[in-house]
Amino acid sequence: MEFVKCLGHPEEFYNLLRFRMGGRRNFIPKMDRNSLSNSLKTCYKYLDQTSRSFAAVIQALDGDIRHAVCVFYLILRAMDTVEDDMAISVEKKIPLLRNFHTFLYEPEWRFTESKEKHRVVLEDFPTISLEFRNLAEKYQTVIADICHRMGCGMAEFLNKDVTSKQDWDKYCHYVAGLVGIGLSRLFSASEFEDPIVGEDTECANSMGLFLQKTNIIRDYLEDQQEGRQFWPQEVWGKYVKKLEDFVKPENVDVAVKCLNELITNALQHIPDVITYLSRLRNQSVFNFCAIPQVMAIATLAACYNNHQVFKGVVKIRKGQAVTLMMDATNMPAVKAIIYQYIEEIYHRVPNSDPSASKAKQLISNIRTQSLPNCQLISRSHYSPIYLSFIMLLAALSWQYLSTLSQVTEDYVQREH
C-alpha cells in the first residue's frame, strides 16, 4: 500500500528506501543502554512500549537532558493514563491528579486499578519515581512544578466542558502547553539552550498548543467514539446542535466549515513556533522540537477542507513523514516546509467558507512577518530518471522494505 501511495511522489519513495537502509541511524542514532542502571533501563523499556515515536527522538538527545526528558515523559504518561481511564471514577481521579506531584517523592506509591493500555507506568511507578529522584535537583524542580500545575488543570476539566475558544486554549495549555514550557525550562537548565528558551513561556506554550490542537482536530471521530469532546462549543455550536451530528451525511458541508475554522485558529500559533525554533542551538534539541511541528502543519494541510476527517483518521503518507523527518534539521528547511503547507491550505480555502477571509489574511501575515523571502521550492534534489530507476530497483525488493520501522507511522498518530 505504501508503494502505491508513493507512485506520485518518487522523492518520498527514495527517502523511504534511504531510511530503511540505514538513513534512520544517521538521523536517530541508537542509544547504548549497557551502562545504564537496571531502573533506568526499565524506564527506557517503558518509553519504547508507550511511545515508539518519542522514544526515538528522546534517545537522540544529548547528555543528561536525555534521561530528564525520558522520566518527564513517563510521569506525564502516567498522569494522562489516569485522566483517560474511563473505569476510574471522577471522584477518585480528582485527588489523584491534584496530588500526583507528591507521589514523585513517595518511593512505594503505585496505582493498580487502571485498565488502560499503558497502565504499567502506574503499576511500576516506584521505578519511574526512583529515577526522578536520581535526577539533578534543577530538573526535579521543573518536573515537579509542571506535574503539579498539569494535575490541577486536568482535574478542573474532568467536570468542565470545553465551551469557549478560551476554554479550548486553557485545556490545551494544561495538557500540552505546560509540557512545552516544562521541556523549555529543562533545555535551558541543561545549558544546551539559552535562558530565553525557558523564559519565554508564551512561545513555549504555543509549541504545545499547536500540536494539541492538531491532534484534537484530526481525532474528531476517534474521540466521538470514545465519548470524549474537545472541540469548542463556541465554534461547532454555530453549525449543529450536537457535536456528534457532524458524522451525519446531511451535515458534511457545515462539518467542513467548522473544521476549517478550527484549523484557522490553530494556524495562529505558527509565528510563535517559528520564533521558538529559531532560538534553538543544540542540534538534538532542534530535531526533537522541529519534527513534531512540521508533522503537525502537514497534518493540518491534509485535514483542511477534507470531509474524510468525519469518516476516519486522516494521516499523512509514511513517505511524506520520512521526508519531513529527514529534512527538518535546520531552520531554513523548516521554514520552507511550513511555507509549502500554508500555501497548500491557502489555495484550498473556499471563497464561500465563513472563515475564508480570516484564513487568507492569517496566512498572508505569516508569509510577510515570519517567512520573509521564503519561497515555494522543491526539496527533491534528484532527477526524474534517477528517481524512476531507484523506484524500479526498490520495487523488486519491496517485501524487504515492508518491514519499515513503525517510528514514522507513530509520529502521525495521536499522543495521549
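Every residue number used here counts from 1 along the chain in the order it is shown.
Cβ atoms are placed via backbone N, Cα and C, with glycine included.
Substitutions noted, but not modelled.
Pulled from Swiss-Prot:
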{"type": "BINDING", "residues": "ARG52, ARG77, ARG218, LYS315, ARG317", "note": "NADP(+) binding site"}
{"type": "BINDING", "residues": "ASP80, GLU83, ASP84", "note": "Mg(2+) binding site"}
{"type": "MUTAGEN", "residues": "TYR171 to Phe, Ser or Trp", "note": "Completely abolishes formation of PSPP or squalene from FPP"}
{"type": "MUTAGEN", "residues": "TYR174 to Phe, Ser or Trp", "note": "Has little effect on the total squalene synthase activity"}
{"type": "MUTAGEN", "residues": "ARG185 to Gly", "note": "Does not affect squalene synthase activity"}
{"type": "MUTAGEN", "residues": "GLN283 to Glu or Asn", "note": "Retains partial activity of the first reaction. Retains partial activity of the second reaction"}
{"type": "MUTAGEN", "residues": "PHE286 to Tyr, Trp or Leu", "note": "Retains partial activity of the first reaction. Retains partial activity of the second reaction"}
{"type": "MUTAGEN", "residues": "PHE286 to Asp or Arg", "note": "Completely eliminates the activities of both the first and the second reactions"}
{"type": "MUTAGEN", "residues": "PHE288 to Leu", "note": "Retains partial activity of the first reaction. Completely eliminates the activity of the second reaction"}
{"type": "MUTAGEN", "residues": "PHE288 to Asp or Arg", "note": "Completely eliminates the activities of both the first and the second reactions"}
{"type": "MUTAGEN", "residues": "PHE288 to Tyr, Trp or Leu", "note": "Retains partial activity of the first reaction. Retains partial activity of the second reaction"}
Problem - Nearest-integer angstrom distance between the alpha carbons (Cα) of ASP84 (Mg(2+) binding site) and PHE288 (mutagenesis position) - result: 25
Fill in the blank from the handout: LYS315 (NADP(+) binding site), DSSP three-state class -> coil
Problem - Cα proximity to ARG77 (NADP(+) binding site), best match among mutagenesis positions TYR171, TYR174, ARG185, PHE286, PHE288 - result: TYR174
Fill in the blank from the handout: Ordered by sequence, the long-range same-chain Cβ contacts of PHE288 (mutagenesis position) under 8 Å (at least 6 apart) are VAL57, ILE58, ALA60, LEU61, VAL69
Practice task
Just give me the nearest neighbour of PHE286 (mutagenesis position) among the recorded positions ARG52, GLU83, TYR171, ARG185, ARG317, Cα to Cα.
Solution key: ARG185
Problem - List of residues, in chain order, with Cβ under 8 A from that of TYR171 (mutagenesis position) and at least 6 apart - result: GLY153, PHE157, VAL162, PHE230
Completion exercise
mutagenesis positions TYR174, ARG185, GLN283 vs ARG52 (NADP(+) binding site), shortest C-alpha separation belongs to GLN283
Problem - Those binding-site residues listed as ARG52, ARG77, and which of them has the most Cβ atoms within 10 Å of its own Cβ - result: ARG77
Handout entry: C-alpha spacing of TYR174 (mutagenesis position) relative to ASP80 (Mg(2+) binding site), in angstrom
Key = 11
Fill in the blank from the handout: For GLN283 (mutagenesis position) and ARG218 (NADP(+) binding site), the CA-to-CA distance in whole Å is 29
